[in-house]
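Participant: So Swiss-Prot lists these for the protein:
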MUTAGEN   Met56 to Ile  Loss of 44,4 kDa form
MUTAGEN   Met56 to Ala  Loss of 44,4 kDa fragment
MUTAGEN   Ile149 to Asn  Does not glycosylated
MUTAGEN   Cys181 to Ala  No effect on ability to acylate ghrelin
MUTAGEN   Gln191 to Asn  Does not glycosylated
MUTAGEN   Ile290 to Asn  Does not glycosylated
MUTAGEN   Asn307 to Ala  Abolished ability to acylate ghrelin
ACT_SITE  Asn307  active site
ACT_SITE  His338  active site
Amino acid sequence: MDWLQLFFLHPLSFYQGAAFPFALLFNYLCILDTFSTRARYLFLLAGGGVLAFAAMGPYSLLIFIPALCAVALVSFLSPQEVHRLTFFFQMGWQTLCHLGLHYTEYYLGEPPPVRFYITLSSLMLLTQRVTSLSLDICEGKVEAPRRGIRSKSSFSEHLWDALPHFSYLLFFPALLGGSLCSFRRFQACVQRSSSLYPSISFRALTWRGLQILGLECLKVALRSAVSAGAGLDDCQRLECIYLMWSTAWLFKLTYYSHWILDDSLLHAAGFGAEAGQGPGEEGYVPDVDIWTLETTHRISLFARQWNRSTALWLRRLVFRKSRRWPLLQTFAFSAWWHGLHPGQVFGFLCWSVMVKADYLIHTFANVCIRSWPLRLLYRALTWAHTQLIIAYIMLAVEGRSLSSLCQLCCSYNSLFPVMYGLLLFLLAERKDKRN
């Protein structure tokens, strides 16, 4: 087994690993009394700029330009209008970049550069931070930089005043991945006194490293099993189900490994869960809880726990503000945020229907199923069904293209979401009659 190829096969893993020593250095410098708060902001910002240029090359401009514009917007707009205008600018910019990917993939039929994929991934994370910051300002939780037009301060003072916001948008531990950190938590971590700054827990980092090693070994074993089988276009019945489940497991193992690596980088820099939570600070939200994701029999719980910080961001940004069809609007926006590929649109809309069905099915079961043997059987069956439906959705989203989506829809695997869809129709009709 080529271990070097195993751990650095994905470019994001390579660049996240390359940033690790600098995260440890930042943590060490913060313990020193001579490392001022302004120096911390500059270190994080400079590290983000260097990492962006190293990972994205000339495409890094697609990150720097919206970050600069976002800081300008939050500096000069009033709190009442800052979120709306910032949101539409950021999503418009991201959509244009995704349309460039569509043009290259579907019209030209050429594979886009790897650096462009990394840029789009980082741009999606930047959108999270920009909209989170603008929401905080709009809700009065965070103060915007002083208004340049109304203030008589010099231009350099305005730049220093905007430094925390600019550093937040581009700080290197979260540039390429990681749980969404609010501006308030980011500011509290950076401004924490040297005596209160958390020391590096090498035991926690070692444990995360062992988890990544185990996940990567599982990926190698599963990849060999998947590659030896048939494809979705020529599989038959149970073989199609096994192929879908094992391929989805490959995707999940990749996500788990990346999320743990991202969490390790944030921890090494002092922004992880081990940093604790002081008065007025927001808690750290990890993206992955493997045990909950793999043992739950509820599709709705899986949706809330999968990429948890993003799920909370979508809930705050879309779900709570939607007056009609909040669930559908949330998943539709998620498809827009991911790039509006055919498989993504179908996958996320299917997911919203499955979550709605999940609520009705489990509400009905809690009333009708009383004995514990039947409850145990029900839980086992719904767990298996949940895992297979999630695998179906994952293949649709990750396949992206229309041809891959057609292969998936024409396979026997479509039986599982169709079954939940029929139950949704029957239970919704029963609920309407009772009302």
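Glycine is no exception: its Cβ is also placed from the backbone N, Cα and C atoms.
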Participant: Given the recorded positions Met56, Asn307, His338, state which is nearest to Gln191 (mutagenesis position) when distance is taken between Cα atoms.
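Facilitator: Going through Met56, Asn307, His338 one by one, the closest to Gln191 (mutagenesis position) is Asn307.
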Participant: Cα of Asn307 (mutagenesis position) to Cα of Ile290 (mutagenesis position): how many Å, rounded?
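Facilitator: The separation of the Cα atoms works out to 11 Å.
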Participant: Met56 (mutagenesis position) to Ile290 (mutagenesis position): how many Å between their Cα atoms?
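Facilitator: With distance taken Cα to Cα, Ile290 (mutagenesis position) is 30 Å from Met56 (mutagenesis position).
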Participant: Are there residues of the same chain, six or more positions away from His338 (active site), whose CB falls under 8 angstroms from its CB, and which are they?
Facilitator: Met124, Gln344, Phe348, Val397
Participant: Tell me, if you would, which residue among Met56, Ile290 (mutagenesis positions) has the fewest other CB atoms within 10 Å in the structure shown?
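Facilitator: Among the mutagenesis positions Met56, Ile290, the sparsest Cβ neighbourhood within 10 Å belongs to Ile290.
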Participant: Tell me the coarse DSSP state (helix, strand, coil) of Ile290 (mutagenesis position).
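Facilitator: Helix, per DSSP.
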Participant: Have a look at the mutagenesis positions (Gln191, Asn307) and report the one with the fewest Cβ neighbours inside 10 Å.
Facilitator: Gln191
Participant: Which number gives the other C-beta atoms within 10 angstroms of the C-beta of Cys181 (mutagenesis position), all protein chains shown included?
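Facilitator: There are 24 of them.
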Participant: Sorry to bug you, but what's the C-alpha spacing from Ile290 (mutagenesis position) to Cys181 (mutagenesis position), rounded to the closest Å?
Facilitator: 21
